[in-house]
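Record features, source Swiss-Prot:
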DOMAIN    483-543  domain 'Kazal-like'
MUTAGEN   Leu50 to Ala  No change in E1S transport
MUTAGEN   Gln59 to Ala  Decreased E1S transport, no change in cell surface expression; no change in Km value and decreased Vmax value for E1S transport activity. Decreased taurocholate transport
MUTAGEN   Gln62 to Asn  Decreased E1S transport; no change in cell surface expression
MUTAGEN   His579 to Gln  Strong decrease in low-affinity and decreased in high-affinity transport of E1S; undetectable kinetic parameter for low-affinity and no change in Vmax/Km value for high-affinity transort. Increased PGE2 transport. Decreased in low- and high-affinity transport of E1S and lower Vmax/Km values; when associated with Q-618
MUTAGEN   Arg607 to Ala  Loss of E1S transport; small decrease in cell surface expression. Strong decrease in low-affinity transport of E1S and loss of high-affinity transport of E1S. Decreased PGE2 transport
MUTAGEN   His618 to Gln  Strong decrease in high-affinity transport of E1S and lower Vmax/Km value; no change in low-affinity transport of E1S and higher Vmax/Km value. No change in PGE2 transport. Decreased in low- and high-affinity transport of E1S and lower Vmax/Km values; when associated with Q-579
Amino acid sequence: MGPRIGPAGEVPQVPDKETKATMGTENTPGGKASPDPQDVRPSVFHNIKLFVLCHSLLQLAQLMISGYLKSSISTVEKRFGLSSQTSGLLASFNEVGNTALIVFVSYFGSRVHRPRMIGYGAILVALAGLLMTLPHFISEPYRYDNTSPEDMPQDFKASLCLPTTSAPASAPSNGNCSSYTETQHLSVVGIMFVAQTLLGVGGVPIQPFGISYIDDFAHNSNSPLYLGILFAVTMMGPGLAFGLGSLMLRLYVDINQMPEGGISLTIKDPRWVGAWWLGFLIAAGAVALAAIPYFFFPKEMPKEKRELQFRRKVLAVTDSPARKGKDSPSKQSPGESTKKQDGLVQIAPNLTVIQFIKVFPRVLLQTLRHPIFLLVVLSQVCLSSMAAGMATFLPKFLERQFSITASYANLLIGCLSFPSVIVGIVVGGVLVKRLHLGPVGCGALCLLGMLLCLFFSLPLFFIGCSSHQIAGITHQTSAHPGLELSPSCMEACSCPLDGFNPVCDPSTRVEYITPCHAGCSSWVVQDALDNSQVFYTNCSCVVEGNPVLAGSCDSTCSHLVVPFLLLVSLGSALACLTHTPSFMLILRGVKKEDKTLAVGIQFMFLRILAWMPSPVIHGSAIDTTCVHWALSCGRRAVCRYYNNDLLRNRFIGLQFFFKTGSVICFALVLAVLRQQDKEARTKESRSSPAVEQQLLVSGPGKKPEDSRV
């Protein structure tokens, strides 16, 4: 048997010089005693603090590349004609490969070189990020109207009300789609699904191996702080992803193949598509660089010196013969595949893959019988469902609800929401360490944080903008006759059914899908100092024939986006107070040998019950609020207009539902912990008089038989 970290109460051994030379590939030769730690001169990589730093940077880069898709989800929808349900499914495919392997990799992590496995996974994540950009390079240039973007005057003319004989030729319509066009669409979408799956597979070893590695070799009192720092730095990844998305989406999607005459779109145009693919290249490079140090960390490293000194001081007064006998690994017979300790089941470390598959269902069921483990995981499932839906669709929600650009929405989220998440995680970790919170204290902190989060979520139902009037869609034709989608005023026009070039009547604040649907037959460009403004004139369907302005109507309540996001950020910070204490409830509730497996089971449930279904659930709910769909080759593509009031109620309502579930679970956790604490004190008070009486009978120099206090 090679050197291993023993149960609580044993001093960990340090590999000898021969083993150190081959560390990570071979175990220590059986029977050889390890030298004292000061006899070994460890390299700079034999430092758990350095590992915490490197792992924080890697998880930051990993979440940056996975979070970048969420920052550009609405842009990808417009570029490839996807519904919110499909884009939510695309985002959740990150978890498919991860879920299929997480438990097995977590268990067999005790046999492999964990840092190197983390490095290999990071390399796969970087390659998946590069694959994610491939659809951009194999697709045709983006067409934002029925004409080529290389001819701006033709672009303006294509949307005018013109007789059928003089109308410009349109691009392939819904009834004129070739099989090649549909096949190409399916191919590029399929590539993105494969890339997302590989992204999840590569991330399998990163978090569970890193958490268990830190908790194995860090001082017990430092572990909460280290994990708090790890999670806090990690959460900067999505924040950087949204900041990167804000920059990239200000660039036109085909920046690498811009036409000579430029384009007629501006960033405020609803047809604008930013360079979503460019951020994946940058994030993939960051992950590849962060993976390099992991190939130099050892398989095992000595515990921190404070841990060794602490154990030497307390071993003599806390380790009873009964405890040593209970924790001794020699108590397990060679044929046993599992053993029960402290309510959880530990799998023997010498199982084969087939044996592991056979014994895992029983281990899983017995693990879930532990009430604290089950309730904490269920509460984290609710929190993760809320976080997955919010992270995936909050940028799109802000765009639609407050009529702001995708770039500005990402900037606000990156500057407000994610810093608050970091603050919440750090404060939670510091409170656990400074207050020396035990299980009951951790449970109380989790419940308090979620109750406050739920309270500050109530005003979100009432902060938002109603949908502006759209002729023929949301406009009441009974109040204003002649403004339906195909009125008699535009019968002579040859308006494309699938056209989309919105214009706004400033006097009535009514929006039309195209200038043709407003009956406009001409256009003018007014040059200004900073930009040019396009007006469409001679509009037969507009009241008094007023000119209409190119672009959607501006929202009258866009200023509410900042108060809305401040409340969201405050709720996120309060919810993240529970992050570190809930993890400590799981890590401190299992044996050291069970930690990797317990974390693996935890993440398996989070992915199966939260990160996989939640984006699809939120996307489906968003799709039900759509009032006008774009069509592509006869199929429903991207949504162009939503019912904003219904969108707000359903999106925030889902968030409120998951927060309520988390509050209920944490309340049950606290109740169970208090009951267990009460029973333990009662048992201790009852057993103390019996022990004292037995000591008097046995004499001062004898110990009571079968004492397990």
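Positions of Cβ are set from backbone N, Cα and C atoms, glycine also.
What you see is the original sequence, not a version with the noted changes.
Look at the Cβ of each of the mutagenesis positions His579, Arg607, His618 and count the other Cβ atoms within 10 Å; the largest number goes with His618. Confidence in the domain 'Kazal-like' (483-543), given as mean pLDDT, stands at 78. For the pair His579 (mutagenesis position) and His618 (mutagenesis position), the Cα-Cα distance reads 23 Å. Between the alpha carbons (Cα) of Gln62 (mutagenesis position) and Arg607 (mutagenesis position) lies a span of roughly 16 Å. Distance from the CA of His618 (mutagenesis position) to the CA of Arg607 (mutagenesis position) is 16 Å. Within the same chain, residues at least six positions away from Leu50 (mutagenesis position) with a Cβ under 8 Å of its Cβ are Val44. The number of other Cβ atoms within 10 Å of the Cβ belonging to Gln59 (mutagenesis position), over all protein chains shown, comes to 25. The number of other Cβ atoms within 10 Å of the Cβ belonging to Gln62 (mutagenesis position), over all protein chains shown, comes to 27. His618 (mutagenesis position) sits 26 Å from Gln59 (mutagenesis position), taking the C-alpha atoms as the reference points.
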